[in-house]
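**Q** Have a look at this one before I ask anything.
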Amino acid sequence: MYDHFNSPSIDILYDYGPFLKKCEMTGGIGSYSAGTPTPRVAIVGAGISGLVAATELLRAGVKDVVLYESRDRIGGRVWSQVFDQTRPRYIAEMGAMRFPPSATGLFHYLKKFGISTSTTFPDPGVVDTELHYRGKRYHWPAGKKPPELFRRVYEGWQSLLSEGYLLEGGSLVAPLDITAMLKSGRLEEAAIAWQGWLNVFRDCSFYNAIVCIFTGRHPPGGDRWARPEDFELFGSLGIGSGGFLPVFQAGFTEILRMVINGYQSDQRLIPDGISSLAARLADQSFDGKALRDRVCFSRVGRISREAEKIIIQTEAGEQRVFDRVIVTSSNRAMQMIHCLTDSESFLSRDVARAVRETHLTGSSKLFILTRTKFWIKNKLPTTIQSDGLVRGVYCLDYQPDEPEGHGVVLLSYTWEDDAQKMLAMPDKKTRCQVLVDDLAAIHPTFASYLLPVDGDYERYVLHHDWLTDPHSAGAFKLNYPGEDVYSQRLFFQPMTANSPNKDTGLYLAGCSCSFAGGWIEGAVQTALNSACAVLRSTGGQLSKGNPLDCINASYRY
């Protein structure tokens, strides 16, 4: 379940898994020599990034670490919400819910705490799936090719991934071949191949790129796609984890890197909920004090400088002074609440622009706890992908050893424009009933089972809109065309610790400051970058193979 394989990420040509494995055996990411004073460190945000950074700093010998959290819980956008405290096994993953093993930094911590990832996430085509398209239902058996109507776009996309793209006067290496290069350690070849894709498509949206690729002279798979029909079909089918029509305006290279990094393959579900990782991190004890007891549940306002010190001011009026600060809050909070982009006190103009302009998606979810696992008993699809209002429907079995247990149905998972539609229905009962009616128009039998336990909509229907979440103002980073350079600036910001003349003592972290927005791996990677930056800039010694010494900006975005 946890077997490690080499899985460097394409944009950084580095794998955090081996470094973490070595550090686990040697004691930490670094250390301080006897007599070297250790810094006082504030971490803004007690999500996975903040908790990982705190863990590694405390293991390395930093004594004074304070985490600030504006919510009333730890975890941030990692949020396994329980329907009912009397039924704690039934959860709604409001944030991250799919976990690919190629996320080796994340899987290191899952293994460390013995958190099971044995269950496959019910992605389309992995389980029995139904595609609802233009008022008709199409059955897609588990492990088989999709229905004939979708065959051309499916095979075309698969051919692009496995064969690459033939240009006039040249070709681009198959994305899956780039993945193989990464896994086999042929990093220079992988970098050259990825730069080729960047050179051609860095300024193209996902939609513009696939139109160029599949209507040109050399379409992968051999068949040109028809406009607009095949592109509408592809938007509903997606690339492995559901329909991508709502993100057609995202950057093509942003989507392609997910495939190359393996994030769309073998996605796992965590039966105990991903919040169990946040809880296990917080339960660790250092010097007789639990990590969770270092969390101050208070919202940080402005972050400012006074000589060589950094001032944290909470909205309750408290001020505290620190030597180093790691900020893991959302990019919107960095700009509007912490005021980090107001001057060059902490961030260069280039980095400040990246903070301000990086695109965050809107996303909404609605879950129902049903009386039974009706899809199993009645041989109904486990997953539905629809061109209607519901978009993605996923049936989740959190107690497979109990046939008579309840079911959890993610009735609606939407992105961007589709998520914005949900904002017009803030009342969850109304929203739920509208979604059920939408589904009933095509599959009335399935829809008839979508009633919460005991008819209790208040308790057994859970929903969340990330766009209006005051702590996030968006779900996750998803670059628009031309914005990959923003991810580069944000990811490498902690590397200023290598240059004393550029180092301000404040470091950015979180998945929106990575090349893996929306994936916990990005949160883990940037947490480690920032923790290493604290050690390096305050007289600590980093372990060999650390990211500050091994990762370089390798691409022209």
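Using the three backbone atoms N, Cα and C, a Cβ is placed for every residue, glycine included.
Feature list, courtesy of Swiss-Prot:
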BINDING   S49, E69, R71, R77, R98  FMN binding site
BINDING   R98  substrate binding site
MUTAGEN   K365 to M  Abolishes catalytic activity
MUTAGEN   W466 to F  Slightly decreases enzyme activity
MUTAGEN   W466 to M  Abolishes flavin binding
**Q** Check the recorded positions R98, K365 for other C-beta atoms within 10 angstroms of each C-beta and report the one with the most.
**A** K365
**Q** Just checking: which of S49, E69, R71 have a Cα that is within 10 Å of the Cα of W466 (mutagenesis position), counting only these binding-site residues?
**A** none
**Q** In whole Å, note down how far the CA of K365 (mutagenesis position) lies from the CA of S49 (FMN binding site).
**A** 23
**Q** Sorted by position, what residues of the same chain at least six away from R71 (FMN binding site) have a C-beta under 8 A from it?
**A** F297, H471
**Q** DSSP three-state call for K365 (mutagenesis position): helix, strand or coil?
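**A** Going by the DSSP assignment, K365 (mutagenesis position) falls within a strand, counted as strand.
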**Q** Where the record says S49, E69, R71, R77, R98 bind FMN, what is the longest distance in Å from one Cα to another among those residues?
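**A** If we measure all Cα pairs in S49, E69, R71, R77, R98, the largest is 24 Å.
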**Q** Sorry to bug you, but what's the C-alpha spacing from K365 (mutagenesis position) to R98 (FMN binding site), rounded to the closest Å?
**A** 14
